[in-house]
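Take a look at the structure below.
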Amino acid sequence: MPDNIRKAVGLILLVSLLSVGLCKPLKEYLLIPTQMRVFETQTQAIETSLSVNAQTSESSEAFTVKKDPHEIKVTGKKSGESELVYDLAGFPIKKTKVHVLPDLKVIPGGQSIGVKLHSVGVLVVGFHQINTSEGKKSPGETAGIEAGDIIIEMNGQKIEKMNDVAPFIQKAGKTGESLDLLIKRDKQKIKTKLIPEKDEGEGKYRIGLYIRDSAAGIGTMTFYEPKTKKYGALGHVISDMDTKKPIVVENGEIVKSTVTSIEKGTGGNPGEKLARFSSERKTIGDINRNSPFGIFGTLHQPIQNNISDQALPVAFSTEVKKGPAEILTVIDDDKVEKFDIEIVSTTPQKFPATKGMVLKITDPRLLKETGGIVQGMSGSPIIQNGKVIGAVTHVFVNDPTSGYGVHIEWMLSEAGIDIYGKEKAS
């Protein structure tokens with residue numbers, strides 16, 4: 001074998017052996033974050049077994065550092081930012097930019113709530129054929145209106161509820177004039193015209209559309225921020241039962257509800273909380289937002305769950321770990337209880353996303369009573385290591401013991417609680 005080839009092979013073998021020996025340290029080095037966020041008075045740990053020193057890059061008042069054998073603990077002291085510098089044998093090897101944010105705590109929920117939503121305008125949920133003198137017709141369908149469209153104006157007048165519609169239809173029908181409609185379809189606004197037809201059976205004019213201006217259901221309160229009274233619930237969007245499209249909210253309200261029974265979930269057939277609430281019940285908060293991360297608004301007064309009424313810290317998605325956790329929810333009457341779960345997997349997210357973790361119900365009593373995650377449990381707060389980390393959102397249809405959760409970070413943002421305010425301003 002030529003000498004130059006022998007040297008090349010030897011070099012390759014040497015590099016390979018070194019790579020194997022350095023594999024774990026290299027992985028741990030790469031796992032050290034380049035940026036991290038921590039709240040004032042709270043501590044975050046960076047897991048590493050590397051023999052490195054860690055210290056602030058300057059006489060910083062933003063945070064303190066403590067090195068343990070297998071982790072580096074960073075504790076926020078004062079909002080601001082600084083750098084954490086790692087050195088090996090006196091040589092700097094990496095830096096982490098640390099953002100210390102103003103302290104934030106929320107009161108976890110768990111209460112069963114009744115939800116009443118009022119849409120912007122009236123929602124078209126379907127069509128029907130009118131028996132006219134010329135046969136069956138649907139003027140709305142002929143005009144190009146689609147299920148899921150929202151009628152927001154008729155003849156230039158704002159439409160807010162179903163009762164607003166009938167006078168315009170009857171007037172246009174009697175005069176034989178067309179109705180000028182302004183409809184909202186997704187993000188578009190579309191103008192169209194239609195002429196009401198007389199129903200031969202009833203003698204009234206119709207437009208051949210099924211419409212709705214409100215929706216109701218139940219869910220679970222996730223949290224509220226005690227200073228602003230802003231809250232978040234459900235953890236997922238509310239969609240219309242017929243069109244399956246998200247309801248565009250004009251306003252709405254939440255009330256207390258009572259769980260009367262549970263339909264237990266089985267494989268392929270998710271269960272459900274059966275609950276009741278009366279329209280006469282006192283409104284406990286308003287709804288001003290219906291988003292992929294839940295419903296949001298402001299409470300009219302503080303509400304208690306009588307199990308964890310003290311404000312708790314919140315966790316960033318990077319802090320959530322695989323392992324034991326708890327949820328707060330109601331399975332009987334209005335009593336909030338704590339149940340054991342397991343975080344099976346979690347995804348540290350840089351941008352808002354609805355499915356941030358997979359969880360599994362492990363509590364024997366909850367499994368016995370419900371079979372796992374059931375409809376109406378959406379929004380149940382998840383607590384891990386004394387912090388609110390997220391909310392239950394979806395159940396796996398073929399395995400009701402498991403489902404998805406959303407990180408609390410994104411629900412707080414949707415609620416209008418700017419946890420990054422000082423960070424953005426710096």
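Using N, Cα and C of the backbone, Cβ positions are placed for all residues, glycine too.
No noted substitution is present; original residues retained.
Under mutagenesis, Swiss-Prot gives Cys23 to Ser with this note: No effect.
Look at Swiss-Prot and you will find 101-187 tagged as domain 'PDZ', backed by sequence analysis. Counting residues of the domain 'PDZ' (101-187) by DSSP class, helix then strand then coil, yields 18 helix, 41 strand, 28 coil.
Annotation source Swiss-Prot lists domain 'Peptidase S55' at 188-426.
Neighbour count (other Cβ atoms within 10 Å of the Cβ, all protein chains): 21 for Asp213 (mutagenesis position). Here the residue is the original one, but Swiss-Prot notes a mutagenesis experiment at this spot, Asp213 to Leu: No effect.
What Swiss-Prot notes for the published mutagenesis of His236 to Phe or Asn is this: Inhibits spore formation. All protein chains included, His236 (mutagenesis position) registers 23 other Cβ atoms within 10 Å of its own Cβ.
Per Swiss-Prot, the feature active site, charge relay system maps to His236 (among others); the stated evidence is a curator's inference. His236 (mutagenesis position) falls outside any helix or strand according to DSSP and counts as coil.
Sequence-distant neighbours of Asp240 (mutagenesis position) (same chain, 6+ apart, CB under 8 A from its CB) are Leu123, Val125, Gly148, Arg212, Ala215, Pro246, Ile247. Listed in Swiss-Prot as a mutagenesis experiment, Asp240 to Leu is described as follows: No effect.
Of all Cβ atoms in the protein chains displayed, 14 besides its own lie within 10 Å of the Cβ of Asp242 (mutagenesis position). In Swiss-Prot, a mutagenesis experiment is listed as Asp242 to Leu, annotated with the note Inhibits spore formation.
Looking at Swiss-Prot, the entry for mutagenesis of Asn290 to Ile says: Sporulation deficient spores. Sequence-distant neighbours of Asn290 (mutagenesis position) (same chain, 6+ residues apart, CB-CB distance under 8 A): Leu117, Val237, Ile238, Pro246, Ile247, Val248, Val249, Gly252.
In the three-state DSSP scheme, Asp363 (mutagenesis position) falls into the coil class. Around Asp363 (mutagenesis position), the same-chain residues at least 6 positions away in sequence with a Cβ under 8 Å from its Cβ are Phe339, Asp340, Ile341. Per Swiss-Prot, mutagenesis Asp363 to Leu is noted as: Inhibits spore formation.
Residues or ranges marked as active site, charge relay system by Swiss-Prot: Ser378 (among others). Within the same chain, residues at least 6 positions away in sequence whose Cβ sits under 8 Å from that of Ser378 (active site, charge relay system) are Gly219, Thr220, Leu234, Gly235, His236, Ala391, Val392, Thr393, His394. Secondary structure at Ser378 (active site, charge relay system), as computed by DSSP, is coil.
In the three-state DSSP classification, Thr393 (mutagenesis position) falls within a strand. According to Swiss-Prot, the mutagenesis experiment Thr393 to Ile or Asn carries this note: Reduced binding to PDZ domain and sporulation deficient spores.
According to Swiss-Prot, the mutagenesis experiment His394 to Asp carries the following note: Sporulation deficient spores.
If you draw a 10 Å sphere around the CB of Val395 (mutagenesis position), it holds 23 other CB atoms from the protein chains shown. For Val395 to Glu, Swiss-Prot lists a mutagenesis experiment annotated as follows: Reduced binding to PDZ domain and sporulation deficient spores.
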Residue with minimal Cβ packing [other Cβ atoms within 10 Å] among the mutagenesis positions Thr393, His394: His394
Nearest-integer angstrom distance between the alpha carbons (Cα) of Val395 (mutagenesis position) and Asp242 (mutagenesis position): 21
Between Asp213 (mutagenesis position) and Asp242 (mutagenesis position), the C-alpha gap once rounded to whole angstrom: 13
Local backbone state of Asp213 (mutagenesis position), from DSSP in three classes: strand
Per-region confidence, the domain 'Peptidase S55' (188-426) (mean pLDDT, whole number): 92
